[in-house]
Amino acid sequence: MLRPRRSLGVSSPAKQRKKAAPKNSMATRANRKRLPSYLKPGSAVEISSDEIGFRGSWYMGKVITIPSSSDKDSVKCQVEYTTLFFDKEGTKPLKEVVDMSQLRPPAPPMSEIEKKKKIVVGEEVDAFYNDGWWEGDVTEVLDDGKFSVFFRSSKEQIRFRKDELRFHREWVDGAWKPPLEETEEEEDESEEDKLDDSEDEEDILARVDLETTRAIAKQMFSSGTVVEVSSDEEGFQGCWFAAKVVEPVGEDKFLVEYRDLREKDGIEPLKEETDFLHIRPPPPRDEDIDFAVGDKINAFYNDGWWVGVVIDGMKHGTVGIYFRQSQEKMRFGRQGLRLHKDWVDGTWQLPLKGGKIKREKTVSCNRNVRPKKATEKQAFSIGTPIEVSPEEEGFEDSWFLAKLIEYRGKDKCLVEYDNLKAEDGKEPLREEVNVSRIRPLPLESVMVSPFERHDKVNALYNDGWWVGVIRKVLAKSSYLVLFKNTQELLKFHHSQLRLHQEWIDGKWITSFKSQKV
């Protein structure tokens, strides 16, 4: 359950008969010599915990001490909690030494637009409970203005008022994702202001973390990867051309071969070197978007994608576009247009004005969700194929295929895993688990569209399905998936992923992106 946090206990290590969760093998931002700007003595921060039962929660506090500049290997900070105390009287604030990766700046307060925004079923939120903010998913909007929130870590469902909730955000690469929605005053600009408010290449580069961008490019772009390449050549600034990587060159350059550009002989594809700041993956498709006046778009013209602005809506199948760089006005069909997106620190960012996509999350489920109760025995027959979520440390948010062998007492059962072996390495592993840790096999589904950033998925890894979030969309139907408990980022093919579903009160809550079979 989501219990009050009093003091930190040391839990016993997990048994090693299962393969552990993905462990963080990549250097974190905390390993850099330069400390994040928000880590200063006295600075307010939010603090997370690695302790079992508290993962997914954030507590307010302040920084007491930071790593010494003379100790290059130190990544530890001392913090003091605002709402947690050593004593029952609440007079001695709890102090603790934590890793820098467990700290982030305080989440931004909701904007006026977000305060008026409806919280819908399926929305990811943080709920203030037992002195901290806990990550959960809205499963029901109640008539009394309250919301039922399901917490995956504890398998609990609790009701909250709207003022006890905030929209969930992640602190990634020094920025909040998704970013804070703009205020009404900022959105109420005239169409003329929108047309004049363009970002040039220098504005985009100002938002780029060079080290992060270099590392991402080195990881993503190998030989054969489909990419887009831009140029600083006069007359071509801001235009992106389709290409593929021939081979990496040195630490931060790539030899690319263009798809539509030719050498002087007009036959062989043009090849040239480009650096990590001028290469990116192809942006995700947006066929279903209706363009509006003021939208910043890319138009395919003369073998490349050029930046323009919509000045006239759809008429007779075409849209009017204005190109600032050449001062030209032209009309294009829908197939030759796409919303403009910037590739910044490994994420796709939409323009702040015009062309803004708001993707409301919905789910297909019975909204009359009952208060949480233990899984009933009668739900599963002996021999039924099931999935089991182990209670051991290191296996949170993972599910393993098994079958039900027998029930033991009121709330226990014996299961036999399909892919996990006993200590002899031959016989299938059998284990006694709580009935609350088992569920039926998820609904088979057909994906209506490819996965997108922030989609919650299950990734097949080390014989089990692990809950993660799509962090980056790669070429060749591949994705980078972030596992929040370990902060590990791993690459998976589409065939190794399934859309995340929750088993709540005997029903599957599933995303609108799939169709049940």
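A Cβ is built for glycine as well, from the same backbone N, Cα and C atoms used for every other residue.
The Cβ of TYR129 (mutagenesis position) has 19 neighbouring Cβ atoms from other residues within 10 Å, across all protein chains displayed. In the three-state DSSP reading, TYR129 (mutagenesis position) counts as strand. Under its mutagenesis entries, Swiss-Prot includes TYR129 to Ala with the note: Impaired H3K9me2 binding; when associated with A-134. Disrupted H3K9me2 binding; when associated with A-134; A-301; A-306; A-461 and A-466.
The annotation that Swiss-Prot gives for the mutagenesis experiment TRP134 to Ala reads: Impaired H3K9me2 binding; when associated with A-129. Disrupted H3K9me2 binding; when associated with A-129; A-301; A-306; A-461 and A-466. DSSP classifies TRP134 (mutagenesis position) as strand under the three-state reduction.
Taking Cβ-Cβ distances under 8 Å and a sequence gap of 6 or more within the same chain, the neighbours of TYR301 (mutagenesis position) are MET330, PHE332, GLY336. Listed in Swiss-Prot is the mutagenesis experiment TYR301 to Ala, annotated as follows: Impaired H3K9me2 binding; when associated with A-306. Disrupted H3K9me2 binding; when associated with A-129; A-134; A-306; A-461 and A-466.
Take the CB of TRP306 (mutagenesis position) and look out to 10 A: across all protein chains shown you find 20 other CB atoms. While the structure shown retains the original residue, Swiss-Prot records the mutagenesis experiment TRP306 to Ala with this note: Impaired H3K9me2 binding; when associated with A-301. Disrupted H3K9me2 binding; when associated with A-129; A-134; A-301; A-461 and A-466.
Annotation of the mutagenesis experiment TYR461 to Ala in Swiss-Prot: Impaired H3K9me2 binding; when associated with A-466. Disrupted H3K9me2 binding; when associated with A-129; A-134; A-301; A-306 and A-466. According to DSSP, TYR461 (mutagenesis position) is assigned to a strand segment.
Looking at Swiss-Prot, you'll find the mutagenesis TRP466 to Ala noted as follows: Impaired H3K9me2 binding; when associated with A-461. Disrupted H3K9me2 binding; when associated with A-129; A-134; A-301; A-306 and A-461.
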*TYR129 (mutagenesis position) to TYR461 (mutagenesis position): how many Å between their Cα atoms?*
32
*For TRP466 (mutagenesis position), the three-state class that DSSP assigns*: strand
*Fewest other C-beta atoms within 10 angstroms, as judged across TRP134, TYR461, TRP466, which are the mutagenesis positions*: TYR461
*Express the distance between the Cα positions of TRP466 (mutagenesis position) and TRP306 (mutagenesis position) as a whole number of Å.*
40
*asked:* Quick check for the class: what is the C-alpha distance, in angstrom and rounded, between TYR461 (mutagenesis position) and TRP134 (mutagenesis position)?
replied: 26
